[in-house]
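Below is one structure; the comments refer to it alone.
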Amino acid sequence: MSTVPIESLLHHSYLRHNSKVNRGNRSFIPISLNLRSHFTSNKLLHSIGKSVGVSSMNKSPVAIRATSSDTAVVETAQSDDVIFKEIFPVQRIEKAEGKIYVRLKEVKEKNWELSVGCSIPGKWILHWGVSYVGDTGSEWDQPPEDMRPPGSIAIKDYAIETPLKKLSEGDSFFEVAINLNLESSVAALNFVLKDEETGAWYQHKGRDFKVPLVDDVPDNGNLIGAKKGFGALGQLSNIPLKQDKSSAETDSIEERKGLQEFYEEMPISKRVADDNSVSVTARKCPETSKNIVSIETDLPGDVTVHWGVCKNGTKKWEIPSEPYPEETSLFKNKALRTRLQRKDDGNGSFGLFSLDGKLEGLCFVLKLNENTWLNYRGEDFYVPFLTSSSSPVETEAAQVSKPKRKTDKEVSASGFTKEIITEIRNLAIDISSHKNQKTNVKEVQENILQEIEKLAAEAYSIFRSTTPAFSEEGVLEAEADKPDIKISSGTGSGFEILCQGFNWESNKSGRWYLELQEKADELASLGFTVLWLPPPTESVSPEGYMPKDLYNLNSRYGTIDELKDTVKKFHKVGIKVLGDAVLNHRCAHFKNQNGVWNLFGGRLNWDDRAVVADDPHFQGRGNKSSGDNFHAAPNIDHSQDFVRKDIKEWLCWMMEEVGYDGWRLDFVRGFWGGYVKDYMDASKPYFAVGEYWDSLSYTYGEMDYNQDAHRQRIVDWINATSGAAGAFDVTTKGILHTALQKCEYWRLSDPKGKPPGVVGWWPSRAVTFIENHDTGSTQGHWRFPEGKEMQGYAYILTHPGTPAVFFDHIFSDYHSEIAALLSLRNRQKLHCRSEVNIDKSERDVYAAIIDEKVAMKIGPGHYEPPNGSQNWSVAVEGRDYKVWETS
């Protein structure tokens, strides 16, 4: 699917130029940093920025002569040896606010025009269609030819895309006008607005904008103009579907006398990217043996360097001893903050750092305001220094990672890890034996699972500390697409943060893969480690969840080549990619002799033996289903050897051909989890998660407090996979719904004082979420309570489990708050097995302390973390939620 080329529409309409800020003449205050490290801290502050674009900057060689005072005297030194020089691209994201307007007016007698406009500059596309009289459902149709403005193109057979054009030079409004054909049987006009620059779709109250042209168009809360009389065109029954021309003309004149003009506005905000750069030069001063670092940037406004120094072969931040330069402050005894000096012309700022020659490097991030931190591709800026005069610092592209030899300590730890694994196996056998005895051993099994969790965490901790280290900066670009180390199959490292990279409407553009590529750097800088892509195969439904030919990877999201390029792009920025594998059902190519669709084509040309026998809709000759049936398509019989063989080959082919790192498994309730284990063993994913979604427990319409039966069903499925895949924590989502909506926060603690979802029983296999393409987006099957989304994210992004963030929420007004929570989770190294101590669970407030270094509360009630040996400071806060971290 292609989109409208609109290069002529103000191609650089929103390219910002940094305005020069004149603060008057200011004398330069040199920065002197005479550093002697004495305190070690963990690496701080993952950024909210993203990195693209490069710009050049002028630099002057400088040296700092040490004095007995607290400041230094700056003098030029042309003889300094350059040991490091780099220009880092950075990107700031700002929010522009404006409006979308819809106007209906009579331009001439009996000629009506509908205009849609936007006040924010950009490459705007109107994606629209119509509903005809007598239509049922929500599907669009294409409008009559004479209603299509110039420059419109057809999208398949259901929509039109028309570019908005700038009204006039110097005008900030973009608009498209549609001449209404009132002689046709069009009942309503439907549209969404798309920003070609960002790929964002703008809807009305979570649905399409709908402009009714008749009175009784169903109102789903998204009608425009109906309250002002628009739509008074007569009842549907009064407009014949087929008429001769003269009859239609007569009737349209009679029926459209009630048409009235209207004008409506809706607020809109757009995230705008501004490209800047940071230039860093490090020199060795031969006279003082100091390392002189120059940092220069064209970022506007006040820029603060949040920094630390490195030594002893690590990148851990260490705080120096005094003296500090002017405008430097201590941050939580973990880092220093130094405000850069403004340039004389006000366009950017710079600073000079004189560092001890024995140090190994300088780490820093940039702070622009309370919620804006900039780093480089999700990592701290790092300036390495020479360790000897004969070993120059290699650039990132030139370095090649070299594995270290195993030490005796590592070999010993490896043996100890094997002992732990043996113990875990024994515990698993213990669980199995209890099940075979058919005794009531639920509590025993739970205790065993908890013991396994502890042992697994211990083994993983040993693994992380003893795995041979590779240079973090020295990976060849050709090798970056396929990481050499896989920590485990199906369960990841424990520190994953998942981004769902699509919504229910993403297929409509036909170029979703290309749009995602443009967001790779930003998603990496936010701290995401895993991206979930939509189903890639040919599908009867455009969203991809009714697969047909599994080996045809040209879909409504893009071509197979675009898919492969997208995966490579995300690998390049350090993000793993999950494919959405629909294994439960498959749409047939041909009918059988009875006219039933159950014969398949393509490379996997199965017959009706591949279809389960107990679904009467599709007359399968396989065995009975091992799960629940999905009645919209033939359910596949996974008990058949040839089916499992073909699926395993297909998954392995997808891994090899596309480069997927793992799977999101659709509708796993439809077949036994043991088959999933078989598929995971064959494809060896880095991370895998299944969608096991069924109803929670209710009594007389009220949600039960105890949801153990619900989470037990999910845990049983995970057990059936032998833990080879995790599962979405539907239990936690459901309990959050009721707790937040009814102000019943006591629900968030189970009778044993633990989280009440899967995350409370098996956190390393629980993928927590608050929304996805089914529950939210334009489907809205189970939408999270409106206005309380950030409370949900404050919960899942601070708690154990693997959190998943929905695409629509990332690129919304919640962006900065979600980014701050992501930064906190990464900064404090929270993980899927983090320990939760629930401190409060009452009617109007829930509070917990995680790993003794993060405290959080949600709900309107009051809470402050307990005073003690820890010093708490507020890290993130918003409407009815607050998060603290230790200092």
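Cβ atoms here come from the backbone N, Cα and C positions, even for glycine.
Although substitutions are noted, the structure shown does not include any of them.
As written in Swiss-Prot, here are the features:
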ACT_SITE  Asp666  active site, nucleophile
ACT_SITE  Glu691  active site, proton donor
BINDING   545-546, 664-669, Trp693, Ser695, Gln712, Lys754, 760-762, His773, Gln779, Lys857, Trp884  substrate binding site
MUTAGEN   Cys285 to Ser  Reduced activity under reducing conditions and no activity under oxidizing conditions
MUTAGEN   Cys499 to Ser  Loss of activity under reducing or oxidizing conditions
MUTAGEN   Cys587 to Ser  Low activity under reducing conditions, but retains activity under oxidizing conditions
MUTAGEN   Cys652 to Ser  Reduced activity under reducing conditions and no activity under oxidizing conditions
MUTAGEN   Asp666 to Asn  Loss of catalytic activity
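The Cβ of Asp666 (mutagenesis position) lies under 8 Å from the Cβ of Pro535, Tyr545, Asp580, Ala581, Val582, Leu583, Asn584, Glu691, each on the same chain and at least six residues away in sequence.
Of all the Cβ atoms in the protein chains shown, 22 others lie within 10 Å of the Cβ of Tyr545 (substrate binding site). Trp884 (substrate binding site) sits 43 Å from Cys285 (mutagenesis position), taking the CA atoms of both as reference points. Separating the Cα atoms of Gly760 (substrate binding site) and Cys652 (mutagenesis position) is a whole-number distance of 33 Å. Summarising the environment of Cys285 (mutagenesis position), the number of other Cβ atoms within 10 Å of its Cβ, over all protein chains shown, is 20. Cβ contacts within 10 Å of Cys499 (mutagenesis position), excluding its own Cβ and spanning all protein chains shown: 25. Sequence-distant contacts of Cys652 (mutagenesis position), defined as residues of its own chain at least six apart whose C-beta falls under 8 angstroms from its C-beta, comprise Ala682, Ser683.
Closest in space to His773 (substrate binding site), of the mutagenesis positions given as Cys285, Cys499, Cys587, is Cys499, taking the CA atom of each residue. A separation of roughly 26 Å, to the nearest angstrom, links the Cα atoms of Ser695 (substrate binding site) and Cys587 (mutagenesis position). With the fewest other Cβ atoms inside 10 Å of its Cβ, the least crowded of the recorded positions Cys587, Leu665, Val668 in this structure is Cys587. Across the structure, Cys587 (mutagenesis position) and Cys499 (mutagenesis position) are spaced 28 Å apart at their Cα atoms.
Packing around Ser695 (substrate binding site) is summarised by its Cβ count: 8 other Cβ atoms lie within 10 angstroms of its Cβ, all protein chains included. Cys652 (mutagenesis position) falls within a helix when secondary structure is assigned with DSSP. Comparing CA positions across the recorded positions Cys285, Leu665, Val668, the one lying closest to Cys499 (mutagenesis position) turns out to be Leu665.
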